[in-house]
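Asks: Annotation comment: Swiss-Prot describes 30-281 as domain 'Protein kinase', evidence class sequence analysis. Sequence annotations record features per position, and here Swiss-Prot assigns ATP binding site to L36, G37, E38, G39, S40, Y41, G42, S43, V44, K59. Annotation of the mutagenesis experiment K59 to R in Swiss-Prot: Loss of activity. The feature active site, proton acceptor is assigned by Swiss-Prot to D149. While the structure shown retains the original residue, Swiss-Prot records the mutagenesis experiment T175 to A with this note: No effect on activity. Swiss-Prot documents T177 to A as a published mutagenesis change and attaches the note No effect on activity. The mutagenesis experiment T183 to A is recorded by Swiss-Prot, whose note states: Loss of activity. The domain 'SARAH' annotation in Swiss-Prot covers 433-480 and rests on sequence analysis. Swiss-Prot gives this note for the published mutagenesis L444 to P: Loss of homodimerization, activation, and autophosphorylation.
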Amino acid sequence: METVQLRNPPRRQLKKLDEDSLTKQPEEVFDVLEKLGEGSYGSVYKAIHKETGQIVAIKQVPVESDLQEIIKEISIMQQCDSPHVVKYYGSYFKNTDLWIVMEYCGAGSVSDIIRLRNKTLTEDEIATILQSTLKGLEYLHFMRKIHRDIKAGNILLNTEGHAKLADFGVAGQLTDTMAKRNTVIGTPFWMAPEVIQEIGYNCVADIWSLGITAIEMAEGKPPYADIHPMRAIFMIPTNPPPTFRKPELWSDNFTDFVKQCLVKSPEQRATATQLLQHPFVRSAKGVSILRDLINEAMDVKLKRQESQQREVDQDDEENSEEDEMDSGTMVRAVGDEMGTVRVASTMTDGANTMIEHDDTLPSQLGTMVINAEDEEEEGTMKRRDETMQPAKPSFLEYFEQKEKENQINSFGKSVPGPLKNSSDWKIPQDGDYEFLKSWTVEDLQKRLLALDPMMEQEIEEIRQKYQSKRQPILDAIEAKKRRQQNF
């Protein structure tokens with residue numbers, strides 16, 4: 001028995017990469033197995049740590065991404081040590097990519113599981129996931145950190161069913177001198193009203209997002225998911241808190257839990273610690289109840305992978321009729337002895353198991369970062385005169401200013417009348433819309449349809465404006481990065 005133990009000593013668990021590992025090239029330390037999906041700022045891969053045999057997740061981030069946000073994500077993960085938060089092991093620079101090595105959660109995100117099974121979650125399943133998520137939020141908030149992007153796509157499950165918070169690409173740190181933040185950041189449908197209004201917010205902004213996430217897990221998508229994100233941004237602060245579409249389907253405890261999360265006044269909203277004592281959470285069952293849905297989702301994923309592999313093999317067979325093949329993986333170039341290697345991908349976006357930004361919605365929402373220039377330094381805040389009326393968010397002010405400029409440029413050049421081209425519509429300067437009564441329904445519908453393209457164009461102009469500011473900074477960072485071997 002002793003001989004067996006000596007021959008097969010148990011491998012130690014990876015806790016953090018040591019200095020020796022960090023001075024090597026990442027390929028010497030890890031074997032990358034497959035692509036898992038897309039996270040904030042980069043792609044996520046499944047890999048194995050050669051020394052311990054432990055499976056890890058590696059986020060590969062191009063250096064042209066927002067390096068400041070990436071470094072912030074690393075910094076926050078480094079400071080966290082909780083079973084309810086994804087662990088960080090270390091980072092590397094490799095060619096034009098930053099490799100961030102993190103804990104691997106084999107079951108993927110909650111939104112992945114919903115999508116793979118094409119089925120929403122039961123109350124028992126939701127309660128168990130919320131309990132772990134609240135413990136993660138309680139830990140983060142105790143550390144004075146705000147996640148700022150809580151949603152089903154950022155809650156990962158390991159194969160045992162333990163939920164962990166992930167994707168800290170937009171997380172923020174609160175300091176003693178900065179009780180509230182004033183930047184609009186997060187994913188639109190999950191945003192708290194005070195975040196959208198830019199009136200300052202603290203940790204309980206995550207609680208609002210958690211309430212929206214609870215509805216998302218129950219109904220498959222968050223409230224307002226069927227409308228344009230920019231319209232949702234107008235509606236969230238002005239409308240009453242959202243509720244279930246069919247309240248009669250859900251228990252009083254679950255309904256009350258969501259109600260406690262979705263209180264519009266942040267001062268009256270419950271904290272993570274308080275919600276852990278809520279009857280809905282206290283009655284949560286163990287993680288074993290999640291194993292069936294995890295196994296079902298992983299079976300669906302495996303079948304999709306096998307189907308995709310068959311398609312790849314079939315394509316290879318069809319191509320072999322035209323090219324000389326060697327073992328199905330080597331395509332010999334005509335007239336060239338050495339040939340050309342063809343790498344066959346066995347994964348597509350449909351088989352992801354980590355974080356995908358389409359979540360459970362039909363459109364790719366991603367993470368919206370508005371007014372991002374205030375994030376360049378953690379301590380920067382916008383202060384408002386509290387004696388003034390609540391100011392409009394900066395992105396709304398931009399749209400209004402842009403429209404005024406268009407009105408001035410077009411004043412006197414057009415007369416309100418039937419629509420000829422939906423793209424040339426100008427809002428009347430005097431705000432008089434009486435002339436609309438004389439238009440046909442068809443003209444009105446055309447003008448309504450013209451609003452979204454106009455808005456998208458203005459958003460793109462904003463993006464280009466900030467990109468022109470960011471690029472010189474990114475160029476300087478890349479120049480410095482070239483002088484480093486490892487991060």
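Cβ atoms are placed via backbone N, Cα and C, with glycine included.
Heads up, this one's the original sequence, none of the swaps are in it.
Please go over these features one by one and say how buried each is and what sits next to it.
Replies: Across the domain 'Protein kinase' (30-281), mean pLDDT in this model comes to 87.
Cβ neighbours within 10 Å of E38 (ATP binding site), excluding its own Cβ and spanning all shown chains: 19.
Counted within 10 Å of its Cβ, the other Cβ atoms near K59 (mutagenesis position) come to 28, all protein chains included.
Here the Cβ of D149 (active site, proton acceptor) has 25 other Cβ atoms within 10 Å, regardless of which shown protein chain they belong to.
On its own chain, L444 (mutagenesis position) has L436 as residues at least 6 apart in sequence with a Cβ closer than 8 Å to its own Cβ.
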Asks: What's the number of neighbouring CB atoms sitting within 10 A of the CB on G42 (ATP binding site)?
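Replies: Result for G42 (ATP binding site): 19 neighbouring Cβ atoms inside 10 Å.
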Asks: Specify the secondary structure state of D149 (active site, proton acceptor) as given by DSSP, simplified to three classes.
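Replies: The three-state answer is coil.
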Asks: For L444 (mutagenesis position), what is the secondary structure state per DSSP, taken as helix, strand or coil?
Replies: helix
